[in-house]
Amino acid sequence: MADRNSIGENAAALIGNTPMVYINKLTKGLPGTVAVKIEYMNPAGSVKDRIGAAMLAAAEKDGTVIPGVTTLIEPTSGNTGIALAFVAAAKGYRCIVTMPASMSGERRTLLKAYGSEVVLTDPAKGMKGAIDMANQLKENIPGSIILAQFDNPNNPLVHYQTTGPEIWRQTKGTVDAVVFGVGTGGTITGVGRYLQEQNPGVRVFAVEPEESAILSGRPAGPHKIQGIGAGFAPAVLDTKIYEDVIRIHSDEAIVMAQRLSYEEGLLGGISSGANVAAALQLAARPEMAGKLIVTCLPSCGERYMTSPLYTDIRESAMALAVESLEANLKKLCLHNYDIME
């Protein structure tokens, strides 16, 4: 993983060793303590940088892919596609991403900025629609491959090899519980396995959207928490690794993501809000008194400026206009003071 004290071989060498920080204001008065791993500080901006690089490296090692020859195709809610696009650009691969049209405009723009081609699918079909489209494209494009994040064992493996050890080292082995949103299930599976090998007492909790709580035995449905709640149980997810599932409504995740930015200075995306909301629920339990709960901020809020996360803020920002000093001072509640020209 990334060595921040030397020059990287290429951009992919900068992945990992992301920082951790305590949540302070939002946990005030709660029995437990919460810390977050800031995964949006990976070079392409999300936790998925880890699996994008790992899956491609494994395919290169076994000769499945060749730079400049193989076309990479990947169905994604956005972040894995961006991670693959970033690694593909660094290593010289053509990359095609299929994703539901409901994903944010920033994701489409980022994918194209990295040189990838984007194919949108019916949002009503969720991730299954994107997966079906990717499979159809693979059948028709010679020399193409799907790295298949939902099925690829290198997905949880890289979290077992990197994210888990980083959390253990950064917490000096004092982590008591981890809680992660389930998209592919790679993070919770890999991190959970590693930490429970170090300390079988570490508790693991999953997070899913209230509106699409399939891990809780409910039907799949539309929701706004991009990156989790794929609508099915992925093959790489170890459902025995977690003891319970915490359901977070999209609206709660959005509010928490907003609070994270203006109360903690952490600009996370909607799934970051879901993770922290779940972690705070755990921290509020009496049995969590004095315990350290760890979660992650999977991606940055800048990736969601056109999403429901920032609708009100975006509209307010776009409505700003050039005004006089007096008008600005009145807006800033300084109308009782003399105006100095």
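Using the three backbone atoms N, Cα and C, a Cβ is placed for every residue, glycine included.
As given in Swiss-Prot:
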BINDING   ASN79, GLY183, THR184, GLY185, GLY186, THR187, SER271  pyridoxal 5'-phosphate binding site
MUTAGEN   PRO75 to Leu  In n5537; severe loss of protein stability
MUTAGEN   SER144 to Phe  In mr26; susceptible to high levels of hydrogen sulfide
MUTAGEN   GLY181 to Glu  In n5521 and mr23; severe loss of protein stability. Susceptible to high levels of hydrogen sulfide
MUTAGEN   ARG259 to Lys  In n5519; no loss of protein stability. No effect on enzyme activity
MUTAGEN   SER272 to Phe  In mr29; susceptible to high levels of hydrogen sulfide
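When the alpha carbons of SER272 (mutagenesis position) and PRO75 (mutagenesis position) are compared, the span between them is 21 angstrom. Proximity to SER271 (pyridoxal 5'-phosphate binding site), judged by a C-alpha distance within 10 Å, picks out none of the mutagenesis positions PRO75, SER144, ARG259.
Compute the center of the Cβ atoms of ASN79, GLY183, THR184, GLY185, GLY186, THR187, SER271, which mark the site for pyridoxal 5'-phosphate; besides them, the chain residues with Cβ within 8 Å of that center are VAL47, LYS48, THR80, GLN149, PHE180, GLY181, VAL182, ILE188, GLY227, ILE228, PRO298.
On its own chain, PRO75 (mutagenesis position) has VAL97, THR98, MET99, MET127, ALA130, ILE131, MET133, ALA134, ILE146, PHE150 as residues at least 6 apart in sequence with a Cβ closer than 8 Å to its own Cβ.
Spread of the pyridoxal 5'-phosphate binding residues is 15 Å (greatest Cα-Cα distance among ASN79, GLY183, THR184, GLY185, GLY186, THR187, SER271).
Ranked by Cα separation from THR187 (pyridoxal 5'-phosphate binding site), the mutagenesis positions SER144, GLY181, ARG259 are led by GLY181.
The closest partner of SER144 (mutagenesis position) among the binding-site residues, by CA position, is ASN79; the full candidate set was ASN79, GLY183, GLY186. Rounded to a whole number, the distance between the Cα atoms of ARG259 (mutagenesis position) and GLY186 (pyridoxal 5'-phosphate binding site) is 27 Å.
Taking a C-beta cut-off of under 8 Å and a sequence gap of six or more, GLY185 (pyridoxal 5'-phosphate binding site) has these contacts in its own chain: PRO156, ALA233, PRO234, VAL236, LEU237, ASP238. In the three-state DSSP reading, GLY183 (pyridoxal 5'-phosphate binding site) counts as coil. A sphere of 10 angstroms centred on the C-beta of THR187 (pyridoxal 5'-phosphate binding site) encloses 29 other C-beta atoms. ARG259 (mutagenesis position) sits 22 Å from ASN79 (pyridoxal 5'-phosphate binding site), counting Cα to Cα.
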